[in-house]
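Among the features that Swiss-Prot reports, substrate binding site is placed at G44, G45, R66, N158, with the record citing experimental evidence. The feature ATP binding site is assigned by Swiss-Prot to D181, V182, S183, G184, I185, L186, I209, I210, T211. While the structure shown retains the original residue, Swiss-Prot records the mutagenesis experiment K8 to R with this note: Reduces activity 50-fold. Increases KM for N-acetyl-L-glutamate and ATP about 10-fold. Swiss-Prot lists R66 to K among its mutagenesis entries, and the accompanying note reads: Increases KM for N-acetyl-L-glutamate over 1000-fold. Increases KM for ATP nearly 20-fold. The note that Swiss-Prot attaches to the published mutagenesis N158 to Q is: Increases KM for N-acetyl-L-glutamate over 1000-fold. Increases KM for ATP over 20-fold. In Swiss-Prot, the entry for mutagenesis D162 to E states: Reduces activity over 99%. No effect on KM for N-acetyl-L-glutamate and ATP. The structure shown retains the original residue.
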Amino acid sequence: MMNPLIIKLGGVLLDSEEALERLFSALVNYRESHQRPLVIVHGGGCVVDELMKGLNLPVKKKNGLRVTPADQIDIITGALAGTANKTLLAWAKKHQIAAVGLFLGDGDSVKVTQLDEELGHVGLAQPGSPKLINSLLENGYLPVVSSIGVTDEGQLMNVNADQAATALAATLGADLILLSDVSGILDGKGQRIAEMTAAKAEQLIEQGIITDGMIVKVNAALDAARTLGRPVDIASWRHAEQLPALFNGMPMGTRILA
């Protein structure tokens, strides 16, 4: 079996039927012309935000990570492992793709520990066992994995989806693409940066050009590139016509170098 490709979905993608239609059409085209197994990892911050707003619950973030108190983890689990995950499975079904919905704890695929007590139920993802997902891939299924994990003590954890995708890529020896709302990392003039090193990223963070959630995304991509020993791409889902080429290894956004 070829090494898998993990496609991490993020941003407002899950909120846009047009975007999901484009994405799944691209996935169908890719699967028809390539034998390479695919895995989807997703968060769903927009789904969570809508739910929290409807319940009049405050959304707090610290260093770009969502603070998840004990009384909110059940709600966030329902939004990510429930609504967001099953929405993607429904789109896969619509496009005749045999998909299986998972969370990080299934088959111990990704190990999770608590990241920081101040963040509450927020987990740190580390590589786990490839057995379950490899078995699904060998049988032609598309695993769709939410970024909810569980600790060895049985505590549910909300994991940053970029970090979750990185840990799963390390588990499977997979390549990784981080799809987001933006076409890559932008410089101070709003121009896309084609390649990014750790030194360049540190410089842009110090200058305040890379901020908030993008810091988390860039650090996750740098961590992934180092862990995997190969480049990681950050790109946009907005250009559907480019997605099959992107999935095939053509750089379309910002390529993060190890």
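Note: Cβ is positioned from N, Cα and C throughout, glycine not excepted.
Just the original residues are modelled here, none of the noted substitutions.
In the three-state DSSP reading, D162 (mutagenesis position) counts as helix.
If you count neighbouring Cβ atoms within 10 Å for each of the recorded positions D162, D181, the highest count belongs to D162.
Apart from G44, G45, R66, N158, the substrate site neighbourhood in this chain, defined by C-beta within 8 angstroms of the site C-beta centre, holds G43, V48, I76, A79, L80, S147, A161. With a cut-off of 8 Å between CB atoms and residues at least 6 apart in sequence, the same chain places R192, A235, S236, R238, H239, M252, G253 near S183 (ATP binding site), listed in sequence order. Per Cα geometry, N158 is the residue among the recorded positions N158, I209, T211 nearest to G45 (substrate binding site). In this view, the densest Cβ surroundings among the binding-site residues I185, I209 belong to I185, judged by other Cβ atoms lying within 10 Å. With respect to their backbone Cα atoms, R66 (mutagenesis position) and G44 (substrate binding site) stand 12 Å from each other. A gap of 20 Å separates the Cα atoms of T211 (ATP binding site) and K8 (mutagenesis position). Nearest neighbour of I209 (ATP binding site) by Cα distance, taken over the recorded positions K8, G44, N158, D162: D162.
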